[in-house]
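Here the structure is laid out as structure tokens; the discussion comes afterwards.
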Amino acid sequence: MQQAQGLKRGLSARHIRFMALGSAIGTGLFYGSASAIQMAGPAVLLAYLIGGAAVFMVMRALGEMAVHNPVAGSFGHYATTYLGPMAGFILGWTYAFEMVIVAIADVTAFGIYMGFWFPEVARWIWVLGIVFLIGGLNLCNVKVFGEMEFWLSLLKVGAIVAMILAGLGIMAFGFSQVGTGHAVGMSNLFDHGGFMPNGVGGLIASFAVVMFAFGGIEIIGVTAGEAKDPQRVIPKAINAVPLRILLFYVLTLFVLMCLYPWPQIGSQGSPFVQIFSNLGIGSAAAVLNVVVISAAISAINSDIFGAGRMMYGLAQQGHAPRGFSKLSKHGVPWMTVVVMGAALLIGVLLNYLIPENVFLLIASIATFATVWVWLMILLTQVAMRRSMSREQVAQLKFPVPFWPYGPAMAIAFMVFIFGVLGYFPDTQAALIVGVIWVVFLVASYLLWCKPRAGQGQPVAEPAELHR
């Protein structure tokens with residue numbers, strides 16, 4: 001096993017670009033959007049626009065730090081540098097926790113999607129199989145991960161664009177009845193209780209699911225340590241975020257809700273598949289099921305990659321067991337991949353014990369972890385700016401826009417989301433679990449890391465360049 005050699009820079013601009021595209025298209029869109037639609041109705045489009053604006057500010061804050069100092073471990077390392085070791089410890093492990101929880105949601109969605117074709121097969125069997133498959137692939141060279149993400153992302157993007165064009169074609173050419181008795185068109189956005197049928201309360205409630213949908217997009221910052229030219233490719237990837245949000249979330253859900261009455265969109269599978277199946281277009285439903293399965297596989301792949309690299313960075317800083325920093329001959333932190341695979345077996349157990357309730361529970365907990373990570377990223381960027389002179393700020397190659405008002409508004413929005421989780425009964429458990437997790441991390445740091453602080457822990461350095 002390699003220990004002296006660092007992570008390999010095996011991710012090209014093409015890999016990073018499509019990872020940026022693919023990270024916006026996952027379980028939160030293909031499955032979780034059904035719950036968000038039921039909460040807010042067509043007004044969910046506003047929730048995605050507002051949440052997307054806040055997420056873009058998070059990504060720009062992360063991009064400023066990642067371009068300034070591209071390292072393995074990314075924002076966990078930045079938090080240690082600018083907010084202190086405890087903050088880095090809490091942020092790094094909360095991100096790893098987020099990836100575990102999100103991955104459990106993703107493997108659960110994979111099992112649900114497979115039920116479209118094989119309803120008689122127990123879901124936990126599919127979950128177990130995909131955990132072993134993706135875990136094995138992540139033990140390969142990082143280029144294998146990059147290539148897999150490239151092709152899966154290409155498939156997802158192509159399918160979304162094709163679905164949007166097909167939906168617009170159905171509306172434009174008067175394909176208003178497909179044997180279902182339902183009208184097709186923009187009238188569906190207003191005919192079933194209005195554009196905001198559940199009021200402002202429904203719109204606010206949907207933020208818990210909407211923010212979960214954006215979770216994982218920060219993986220672009222984690223890839224900085226393995227990107228061949230981070231100062232060029234990361235800004236391009238991050239600046240494409242607003243367009244991706246408009247295309248993949250707002251326009252996509254707009255078309256879906258125009259095609260089919262939103263009150264009849266259920267949660268027994270992907271709403272994308274349901275709508276085309278109910279419209280009588282069975283072949284399109286089958287193709288879309290392949291796409292959503294691919295999206296779930298891609299998301300699981302990214303989850304394992306992101307958590308593994310964060311734990312590797314934590315180990316370099318002395319915030320995780322030293323074994324997590326061991327590399328295979330392919331330059332992969334193999335121990336962290338094994339740990340992630342073992343953690344995902346919890347998902348297998350949950351799908352065996354409570355198959356009907358597992359997704360909502362996991363998604364709400366993931367929302368807490370996701371928003372906590374974003375809040376810490378924003379606070380870290382503010383702390384970095386405060387530590388810099390005017391000359392240093394002027395030399396930043398990718399500065400955050402609308403400083404300081406943009407980051408301040410994004411910070412306030414993240415705090416607001418915590419309030420949403422605590423206010424609505426369905427998500428209160430997530431806030432409780434999240435608070436317990438943070439308290440556990442604080443206690444763990446004080447008992448484990450702080451006594452060793454004077455022993456001189458290794459510091460994360462930029463990954464070595466291997467072309």
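Cβ coordinates are placed from backbone N, Cα and C, and glycine is handled just like the others.
Every position carries its original residue.
Thr27 (mutagenesis position) has a Cβ environment of 32 other Cβ atoms inside 10 Å. Mutagenesis annotation in Swiss-Prot: Thr27 to Ala or Ser, described as Retains 60% of wild-type activity; the structure shown retains the original residue.
According to its DSSP assignment, Thr27 (mutagenesis position) is helical. For the mutagenesis experiment Thr27 to Asn, the note given by Swiss-Prot reads: Retains 20% of wild-type activity.
In Swiss-Prot, a mutagenesis experiment is listed as Glu98 to Ala, annotated with the note Retains 80% of wild-type activity. Neighbour list (Glu98 (mutagenesis position), Cβ cut-off 8 Å, at least 6 residues apart, same chain): Gly215, Ala366, Ala369, Thr370, Trp372, Val373.
Mutagenesis annotation in Swiss-Prot: Lys156 to Ala or Gln, described as Retains less than 10% of wild-type activity; the structure shown retains the original residue. Under DSSP, Lys156 (mutagenesis position) is assigned to a helix (H, G or I) in the three-state scheme. In the shown protein chains, 25 other C-beta atoms lie within 10 A of the C-beta of Lys156 (mutagenesis position).
The note that Swiss-Prot attaches to the published mutagenesis Lys156 to Arg is: Retains 40% of wild-type activity.
Among the mutagenesis results in Swiss-Prot, Phe212 to Ala or Gln has the note: Loss of activity. The residue drawn here is the original one. Packing around Phe212 (mutagenesis position) is summarised by its Cβ count: 30 other Cβ atoms lie within 10 angstroms of its Cβ, all protein chains included. DSSP gives Phe212 (mutagenesis position) a helix state.
Experimental mutagenesis is annotated in Swiss-Prot for Phe212 to Tyr, with the remark: No change in activity.
Glu218 (mutagenesis position) falls outside any helix or strand according to DSSP and counts as coil. Sequence-distant contacts of Glu218 (mutagenesis position), defined by Cβ-Cβ distance under 8 angstroms and a gap of at least six in the same chain, are Val58, Met59, Leu62, Phe75, Tyr95, Val373, Trp374, Ile377. Listed in Swiss-Prot as a mutagenesis experiment, Glu218 to Asp is described as follows: Retains 70% of wild-type activity.
Experimental mutagenesis is annotated in Swiss-Prot for Glu218 to Ala or Gln, with the remark: Loss of activity.
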